[in-house]
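Okay, structure first, notes after.
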Amino acid sequence: MSFVEDYLTKLQERPTIIENPNILKGSKIFNAIYRVDDFVYIHIQSIKSEDGYNQYNVIEPPRPTHDEMEEIEEKFALSIGDKEPPEDTKEKEKLIRSILDKILLRMRLSVPKEYVIYHFIRDKLYTGSLEPLIRDPYIEDISIPGLGHVYIVHKVFGPMRTSIKFENYEELDNLIVSLSEKSYRPVSHNRPVVDASLPDGSRVNFVYGVDISRRGSNLTVRKFSRVPTSITQLIMFGTLSSMMAAYIWTMLDEGMNLFVCGETASGKTTTLNAITAFIPPNLKIVTIEDTPELTVPHSNWVAEVTRETGGEGTIKLFDLLKAALRQRPNYILVGEIRDKEGNVAFQAMQTGHSVMATFHAANITTLIQRLTGYPIEVPKSYINNLNIALFQTALYDKKGNLIRRVVEVDEIIDIDPVTNDVVYIPAFTYDSVQDKMLFAGKGSSYLIENKIAVKRGIDRRNIGLLYDELQMRSRFLNLLVEKKIFNYYDVWDYILRARQMGLEEAIKYVSNI
């Protein structure tokens, strides 16, 4: 593209052109360009900015002049008139393109027509100056802390400072208002803090106005993946081991209650979404979230989202969770428990509904303190309804790369009648030196030996069969990784096949692919 060549001529040192940034993973020194699409290229540099960040420079086609854009907008408004725009975003884009094609035929422009169309659609339909970051699949998070540069977290290079910059409050406020309106949750001075979803599904938090955000309005975007990360990808990334995944598979087969816990940005929702593929296919699932992130492969899936109106029409997680109990679900999945809906979740467990959720807690002690304290206030006698607590964290490896690891999986057994403490057993622990998940092995799982064995009618002499089954499930998942079966829905299909054929036959089948 000519605009990329124009950019390159202004550089003192020509960067390397690469197809995939992953080839530079672990590199301390880099200067490269990669393509996002025909109109967006990214130049990444290890040259530190004054605030210590590596550089992320967006390369886009030049914009038409301000006067040209004003004229185009006026003509567009006249052309579209009172036409009702289509609901579907892609159909809207088609309509805009067809109108612009006619308008631009009769205009003399300072830039090529396709550049004008790109910028018009980028600004009017999508996310404006942030759109290149939304389109880049290697970005995890986007942060506008106020006036100044936009920052990102890159999947390969970690935190970076972008070339996108806001220099006045009006420009920044206009973006925040525009994006919140496109998210159908508009900000205002009466409602300055809003959680919403962008048109592509990414989760966004808006804080509007200099009166509450001293450096100007701010936003944080957590990028959304259209196809969820699969359990085999998490095994390949090292987030969890195949044995740990096999253990979770076994537990979800038996309707166990499970929380995925960790700090912010530790990958809790990603893991929760990945393990939903282990829930038996013939069960009814209800997902309850503030912003829609969970994607469940099951056909009998009810997806519910809260509604914030600031008045009587507000629907909170608490309301949806109470309603879900009347919908006869087999599994209830809550995007994140943080308030009194946690109490309802434990009542659901008490009445025989299986529940999974994410939760902010770094360890079992913090988990219990938060669950039993204000505002959740779960009675301690209810805590053992939660069978499994999985703890995940984000950390840096020896090369300085950001990685995510499940560092402990605890089985919650009971409440000690003397000390009133929660009794639990760590089923898996993490060895940070070897970067390995350690399974305590045969005889170590209370849930396998005292719940699953009893449920299946297996006597204590034959409990070893359940551990053998764990090994087979682990082997099956390892084979999927070896065969590079990573697509979320493909993995789901192979798990269904294993259910139909039996594990032994499924292992033979995958081995011969």
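Every residue, even glycine, has its Cβ placed from backbone N, Cα and C.
Original residues only: the substitutions mentioned are not part of this model.
Since this is a predicted model, take the numbers as computed values, not measurements.
Long-range C-beta contacts of Thr239 (ADP binding site), restricted to its own chain and to partners at least six residues apart, with a cutoff below 8 Å, comprise Gly267, Thr271, Gln392, Ile403, Arg404, Arg405, Val406. Positions annotated as ADP binding site by Swiss-Prot, on the basis of experimental evidence: Thr239, Ala265, Gly267, Lys268, Thr269, Thr270.
Sequence-distant neighbours of Thr269 (ADP binding site) (same chain, 6+ apart, CB under 8 A from its CB) are Val260, Glu293, Leu294, Gly335, Glu336, Thr358. Here Swiss-Prot flags Thr269 as Mg(2+) binding site.
For Met69 (mutagenesis position), the Cβ neighbour count at a 10 Å cut-off comes to 15, with all displayed protein chains included. DSSP assigns Met69 (mutagenesis position) to a helix in the three-state reduction. Listed in Swiss-Prot as a mutagenesis experiment, Met69 to Glu is described as follows: Significantly reduces localization to the membrane; when associated with E-72 and E-76.
Quoting Swiss-Prot on the mutagenesis of Ile72 to Glu: Significantly reduces localization to the membrane; when associated with E-69 and E-76. Around Ile72 (mutagenesis position), the same-chain residues at least 6 positions away in sequence with a Cβ under 8 Å from its Cβ are Pro64, Leu100, Ile103, Leu104, Met107, Val116, Phe120.
One entry in Swiss-Prot concerns the mutagenesis experiment Asn190 to Glu. Its note says: Does not affect ATPase activity. Shows a reduced ability to form hexamers upon ATP binding; when associated with A-336. A coil conformation is recorded for Asn190 (mutagenesis position) in the three-state DSSP classification, outside any helix or strand. When Cβ atoms from all protein chains are considered, those within 10 Å of Asn190 (mutagenesis position) total 6, not counting its own.
Secondary structure from DSSP puts Lys268 (mutagenesis position) in a helix. What Swiss-Prot notes for the published mutagenesis of Lys268 to Ala is this: 50% decrease in ATP hydrolysis. Decreases ATP binding. Cannot form oligomers. Can complement a deletion mutant.
Same-chain residues at least 6 positions away in sequence with a Cβ under 8 Å from that of Lys284 (mutagenesis position) are, in sequence order, His298, Asn300, Trp301, Val302, Gln327, Arg328, Pro329, Asn330, Tyr331. According to Swiss-Prot, the mutagenesis experiment Lys284 to Glu carries this note: Does not affect ATPase activity. Shows a reduced ability to form hexamers upon ATP binding; when associated with A-336.
DSSP assigns Asp290 (mutagenesis position) to coil in the three-state reduction, outside any helix or strand. For Asp290 (mutagenesis position), the same-chain residues 6+ apart in sequence whose C-beta sits under 8 angstroms from its C-beta are Asp195, Val305, Thr306, Leu317, Gly335, Glu336. In Swiss-Prot, the entry for mutagenesis Asp290 to Ala states: Does not affect ATP hydrolysis and ATP binding. The structure shown retains the original residue.
Arg307 (mutagenesis position) has a Cβ environment of 14 other Cβ atoms inside 10 Å. Secondary structure at Arg307 (mutagenesis position), taken from DSSP and collapsed to helix, strand or coil, is strand. Quoted from Swiss-Prot, the note on mutagenesis experiment Arg307 to Lys is: Does not affect ATPase activity. Shows a reduced ability to form hexamers upon ATP binding; when associated with A-336.
According to Swiss-Prot, the mutagenesis experiment Glu336 to Ala carries this note: Retains very low ATPase activity. Cannot restore archaellum assembly or swimming in a deletion mutant. Does not affect ATP binding. Forms a stable oligomer after ATP binding. Shows a reduced ability to form hexamers upon ATP binding; when associated with E-190; E-284 or K-307. DSSP gives Glu336 (mutagenesis position) a strand state. A sphere of 10 angstroms centred on the C-beta of Glu336 (mutagenesis position) encloses 21 other C-beta atoms.
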Spatially closest candidate among Met69, Asn190, Arg307, the listed mutagenesis positions, to Ala265 (ADP binding site) (Cα to Cα): Arg307
Extra residues within 8 Å (Cβ to Cβ centroid of Thr239, Ala265, Gly267, Lys268, Thr269, Thr270), ADP: Val260, Gly262, Ser266, Thr271, Leu272, Gln392, Arg404
Site diameter for ADP, Å, by largest Cα distance between Thr239, Ala265, Gly267, Lys268, Thr269, Thr270: 13
Rounded to the nearest Å - Cα separation of Met69 (mutagenesis position) and Lys268 (mutagenesis position): 43
Rounded Cα separation (Å) that holds between Asn190 (mutagenesis position) and Lys268 (mutagenesis position): 32
Cα-Cα distance linking Arg307 (mutagenesis position) and Lys268 (mutagenesis position), given in Å to the nearest integer: 23
Cβ neighbours of Ala265 (ADP binding site) where a neighbour is any other Cβ within 10 Å: 14
